[in-house]
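Chemist: One structure, as structure tokens, below. Some questions next.
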Amino acid sequence: MPKSPPRFLNSPLSDFFIKWMSRINTWMYRRNDGEGLGGTFQKIPVALLTTTGRKTGQPRVNPLYFLRDGGRVIVAASKGGAEKNPMWYLNLKANPKVQVQIKKEVLDLTARDATDEERAEYWPQLVTMYPSYQDYQSWTDRTIPIVVCEP
């Protein structure tokens, strides 16, 4: 049974906040080439994930915490533990071709859900990197997807 999430988590206010904070962080990231402000948040490295909007066909950019595993980039579709998956996750399910920017490096990758074995490997690493992921999982009935982006 999930813990009680923050009251605003599944409200339109939360979506508005996430949208605008993502835009601000993306702007800072690009302005600084992922160095310093914008390139990390709470001392955790940030990458920019670009998906194609499933309805608009337009590029959609989201700053996300990430892990590297060789040529792979691993991200969690947490949306802060909200009831629904983030829009970027729905976009990559419709079109798995993504671009990931890590500092000045831009990678053209293909995204997919982690296998059960990969999930068992990556989830503990994600939680070690950002312990709030464990809280996020406790706030929702959905299993937070782990996305593997690979060449």
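In case you wondered, yes, glycine gets a Cβ from its N, Cα and C as well.
Per Swiss-Prot, the features are:
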type	residues	note
BINDING	54-56, 60-65, 76-79, 87-91, Tyr133	coenzyme F420-(gamma-Glu)n binding site
MUTAGEN	Tyr65 to Ala or Leu	Loss of PA-824 and menadione reductase activity
MUTAGEN	Ala76 to Gly	Loss of PA-824 reductase activity
MUTAGEN	Ser78 to Ala	Loss of PA-824 reductase activity
MUTAGEN	Lys79 to Leu	Loss of PA-824 reductase activity
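Give me the local environment of each listed feature.
Modeler: In three-state terms derived from DSSP, Arg54 (coenzyme F420-(gamma-Glu)n binding site) belongs to neither a helical nor a strand segment and is classed as coil.
Cβ-based neighbour count (10 Å, all protein chains) for Tyr65 (mutagenesis position) stands at 20.
For Ala76 (mutagenesis position), the same-chain residues lying six or more positions away in sequence with a CB closer than 8 A to its CB are Leu64, Tyr65, Leu126, Tyr133, Ile144, Pro145, Ile146, Val147.
Sequence-distant contacts (6 or more apart, same chain, Cβ under 8 Å) of Ser78 (mutagenesis position) comprise Pro86, Tyr133, Tyr136, Gln137, Ile144.
According to its DSSP assignment, Lys79 (mutagenesis position) is helical.
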Chemist: If you count the other Cβ atoms within 10 Å of each Cβ, which of the recorded positions Arg54, Arg60, Lys79 comes out on top?
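Modeler: Comparing the recorded positions Arg54, Arg60, Lys79, the most crowded Cβ belongs to Lys79.
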Chemist: Hey, what's the Cβ neighbour count for Tyr133 (coenzyme F420-(gamma-Glu)n binding site) at 10 Å?
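Modeler: Within a 10 Å radius of the Cβ of Tyr133 (coenzyme F420-(gamma-Glu)n binding site) lie 21 other Cβ atoms.
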Chemist: Pro63 (coenzyme F420-(gamma-Glu)n binding site) to Lys79 (mutagenesis position): how many Å between their Cα atoms?
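Modeler: Rounded to the nearest whole number, the Cα-Cα distance is 12 Å.
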Chemist: Long-range neighbours only, meaning 6 or more apart in sequence with Cβ under 8 Å: which ones does Tyr89 (coenzyme F420-(gamma-Glu)n binding site) have?
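Modeler: Counting only residues 6 or more apart in sequence, the Cβ neighbours of Tyr89 (coenzyme F420-(gamma-Glu)n binding site) under 8 Å are Ala77, Pro145, Val147.
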Chemist: Using C-alpha atoms only, work out the spacing between Lys79 (mutagenesis position) and Arg60 (coenzyme F420-(gamma-Glu)n binding site) and round it to an integer in Å.
Modeler: 15
